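Per Swiss-Prot, these features apply:
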- 35-142: domain 'Ig-like V-type' (DOMAIN)
- 147-234: domain 'Ig-like C2-type 1' (DOMAIN)
- 239-319: domain 'Ig-like C2-type 2' (DOMAIN)
- 323-411: domain 'Ig-like C2-type 3' (DOMAIN)
- Ser503 to Ala: Reduces endothelial cell migration and differentiation (MUTAGEN)
- Val518 to Ala: Impairs interaction with PTPN11 and PTPN6. Doesn't affect phosphorylation (MUTAGEN)
Amino acid sequence: MELASAHLHKGQVPWGGLLLTASLLASWSPATTAEVTIEAVPPQVAEDNNVLLLVHNLPLALGAFAWYKGNTTAIDKEIARFVPNSNMNFTGQAYSGREIIYSNGSLLFQMITMKDMGVYTLDMTDENYRRTQATVRFHVHPILLKPNITSNNSNPVEGDDSVSLTCDSYTDPDNINYLWSRNGESLSEGDRLKLSEGNRTLTLLNVTRNDTGPYVCETRNPVSVNRSDPFSLNIIYGPDTPIISPSDIYLHPGSNLNLSCHAASNPPAQYFWLINEKPHASSQELFIPNITTNNSGTYTCFVNNSVTGLSRTTVKNITVLEPVTQPFLQVTNTTVKELDSVTLTCLSNDIGANIQWLFNSQSLQLTERMTLSQNNSILRIDPIKREDAGEYQCEISNPVSVRRSNSIKLDIIFDPTQGGLSDGAIAGIVIGVVAGVALIAGLAYFLYSRKSGGGSDQRDLTEHKPSTSNHNLAPSDNSPNKVDDVAYTVLNFNSQQPNRPTSAPSSPRATETVYSEVKKK
């Protein structure tokens with residue numbers, strides 16, 4: 001039988017395989033001296049595909065060559081034989097009808113099955129009947145079907161249960177590689193992840209809600225890749241501590257109270273509301289229209305998971321407040337002399353309201369001269385200065401409203417001739433004046449002594465603080481413009497005559513008194 005011209009079953013030989021075979025056979029050129037080798041194209045064959053056992057360096061002077069299945073030349077394992085001299089093909093006992101033998105020694109297998117995998121022997125007989133053999137091996141792999149993920153626990157509980165996921169491939173698992181991914185990221189062994197030998201089974205220890213997935217297992221062999229459908233775990237958890245929104249806890253009468261409660265839970269939690277510890281509604285939201293101050297109190301959201309048996313609560317205190325009324329500002333005197341004191345009082349009927357002070361429509365910046373009462377209702381300025389002149393207001397507020405008082409303008413009376421010097425500057429001036437007077441007095445004494453003849457004259461330099469009876473140079477203490485006497489320096493110049501006999505009566509000494517006055521206003 002001439003195998004090279006044998007007809008193939010319809011649809012069994014892909015055109016791509018035949019074209020590849022033709023290309024390989026056309027490019028083959030025999031060599032006379034090289035060793036015969038055989039190449040399986042491809043070496044890893046997908047089931048139901050073709051494989052070509054391509055011979056290299058086939059000798060030219062051959063009487064015949066034959067292919068055998070296995071590493072043998074037993075007659076019952078012969079597939080086909082070719083005789084070059086007669087260009088004839090013959091089939092053997094192992095021929096399946098899917099093989100084609102070529103004159104260059106190559107053998108084409110069509111529609112490969114798993115049973116075809118193994119070793120094949122080419123037996124060559126030369127013209128002198130000497131026989132040589134060459135062998136080749138190829139592997140056949142199944143086309144992988146889509147795998148499927150199964151779980152040993154369909155409803156694991158967070159923190160309590162572990163789960164094993166198994167990738168079922170429906171083919172021989174020994175020749176398959178398994179890869180796992182979660183949320184598109186590759187998984188490997190870790191603290192809570194364990195993989196079986198071969199990676200076919202993935203175990204999650206002490207599952208959490210973050211282990212939900214989805215999971216995908218991927219199967220690989222040398223000829224194909226396939227992936228499972230995404231698989232997600234139904235992890236039971238919760239409820240977490242509920243959150244009540246919105247965050248507002250103060251409302252004014254006439255508004256609507258609308259509260260919503262949420263707690264993470266699987267399955268979804270059951271919700272209950274209690275007002276002042278009394279059951280009110282079994283819903284996730286609570287709505288009370290047109291509230292009054294009687295609606296103030298504690299609002300409790302109670303949640304329960306019927307599967308885990310866990311419950312959680314959150315309490316929110318709601319206060320309904322009346323808007324504040326306008327405060328009234330009063331003052332001891334709106335026209336104040338500089339360095340006097342003034343007291344402003346903010347009057348309000350709203351107990352517990354917050355009080356703030358404003359100066360020229362801006363928040364008042366307190367100085368060391370300003371003091372506030374414990375509840376901020378009284379502002380005292382002592383002493384008051386000209387920069388304190390302006391408009392004052394008080395502002396009261398509660399969490400739902402704010403009101404400002406009437407405006408009071410403070411006028412400050414001050415002496416325009418006053419420079420407004422500090423106490424330190426005044427003290428410096430006084431010291432300077434006293435020192436200047438003393439210097440002038442000393443200079444006058446020196447000049448007078450020289451003019452009177454040097455050391456013959458005596459000078460009496462004294463300092464007194466004359467009484468008001470003798471030297472009442474300052475205004476009366478009762479004067480509105482009181483002036484304080486600081487010091488008086490009294491210079492007494494006693495002119496001495498030359499010494500005279502003791503019998504002669506001494507004439508009175510001429511005395512001159514000079515006053516220098518330094519005053520502090």
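Note: Cβ is positioned from N, Cα and C throughout, glycine not excepted.
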Mean per-residue pLDDT in the domain 'Ig-like V-type' (35-142) works out to 94
Take the domain 'Ig-like C2-type 1' (147-234) and count its residues per DSSP category (helix H/G/I, strand E/B, coil), listing them in that order.
-> 6 helix, 38 strand, 44 coil
The correct DSSP tally for the domain 'Ig-like C2-type 2' (239-319) reads 3 helix, 43 strand, 35 coil
